[in-house]
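Read through the structure below, which is laid out as structure tokens, and then see the notes.
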Amino acid sequence: MIPEKRIIRRIQSGGCAIHCQDCSISQLCIPFTLNEHELDQLDNIIERKKPIQKGQTLFKAGDELKSLYAIRSGTIKSYTITEQGDEQITGFHLAGDLVGFDAIGSGHHPSFAQALETSMVCEIPFETLDDLSGKMPNLRQQMMRLMSGEIKGDQDMILLLSKKNAEERLAAFIYNLSRRFAQRGFSPREFRLTMTRGDIGNYLGLTVETISRLLGRFQKSGMLAVKGKYITIENNDALAQLAGHTRNVA
């Protein structure tokens, strides 16, 4: 049974409020490993935002770090602007991801965060979270775990761009995306790409034409079925092998 104070807090917060303990992606987010008392303390500092519309930004490069953002649904892309004025995408964030970690060092965001589709986020005031984590070892440990995961993702991306050819880059991107969907309880074999082919090419250092050509090649080989933004993995082993993995995505 849900405690009465939790119900009252939901009513006061509005229709989009979901307690951390009841959130479907809590095991991927900060609440993982926290007990009910700790969850209640965390829940008290979180602001449930209204839907973030496609194209809307959570923060811009140079903005002061005030909050971290936990994605409840949707997709957020992070990007920087080069000296030449070009956009360079640095990541795609899905439900369960936290956005804003890279601002902790300097206190200012080095990048932009923009919604690729209508998204729901929880805004977590950083100073309050930092103070709370000093009193809750489990919370601090989970924060470290999440930051470690982001660092590992950055390292994997560097390796992807430095050692793999165009085919291997795209295969690794689709393979990793399917694994991330699986972690969130979605099908790892059938999913919709929320980012454009131009975004994918920008992220992987490839042209839009190359992305389209490779998707056609993957489909012709029987590895994928592609219909617009929808991807179906037909030959899981072949994709994993091309991506540099030997285990299945499921």
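Including glycine, each Cβ sits where the backbone N, Cα and C put it.
Here the original residues stay in place, and none of the substitutions has been built in.
Here the residue is the original one, while Swiss-Prot reports the published mutagenesis Cys16 to Ala with the comment No effect.
In the three-state DSSP classification, Cys29 ([4Fe-4S] cluster binding site) falls within coil. The [4Fe-4S] cluster binding site annotation in Swiss-Prot covers Cys20, Cys23, Cys29, Cys122.
The Cβ of Glu64 (mutagenesis position) has 11 other Cβ atoms within 10 Å, all protein chains considered. Glu64 (mutagenesis position) falls within a strand when secondary structure is assigned with DSSP. In Swiss-Prot, a mutagenesis experiment is listed as Glu64 to Gln, annotated with the note No effect.
Sequence-distant contacts of Ser73 (mutagenesis position), defined as residues of its own chain at least six apart whose C-beta falls under 8 angstroms from its C-beta, comprise Ala95, Ser119, Met120. Quoted from Swiss-Prot, the note on mutagenesis experiment Ser73 to Phe is: Decrease in activity; no effect on DNA-binding.
Among the mutagenesis results in Swiss-Prot, Gly85 to Ala has the note: Decrease in activity; no effect on DNA-binding. Trace activity; when associated with P-187. The residue drawn here is the original one. Counting Cβ atoms from all protein chains shown, Gly85 (mutagenesis position) has 6 others lying within 10 Å of its own Cβ.
Around Met144 (mutagenesis position), a 10 Å sphere centred on its CB holds 11 further CB atoms from the protein chains shown. Looking at Swiss-Prot, you'll find the mutagenesis Met144 to Ala noted as follows: Decrease in activity due to faulty dimerization.
Among the mutagenesis results in Swiss-Prot, Arg145 to Ala has the note: Decrease in activity. The residue drawn here is the original one. The Cβ of Arg145 (mutagenesis position) lies under 8 Å from no Cβ of any same-chain residue at least six residues away in sequence.
Per Swiss-Prot, the feature domain 'HTH crp-type' maps to 164-237; the stated evidence is sequence analysis.
One entry in Swiss-Prot concerns the mutagenesis experiment Ser187 to Pro. Its note says: Decrease in activity; no effect on DNA-binding. Trace activity; when associated with A-85. Cβ-based neighbour count (10 Å, all protein chains) for Ser187 (mutagenesis position) stands at 12.
Helix first, then strand, then coil: DSSP counts for the domain 'HTH crp-type' (164-237) stand at 41 helix, 11 strand, 22 coil.
In the structure as shown, the Cβ atom of Cys29 ([4Fe-4S] cluster binding site) sits within 10 Å of 20 other Cβ atoms. Around Cys122 ([4Fe-4S] cluster binding site), taking its Cβ as the centre, 24 other Cβ atoms fall within 10 Å, counting all chains. In the three-state DSSP assignment, the secondary structure recorded for Gly85 (mutagenesis position) is coil.
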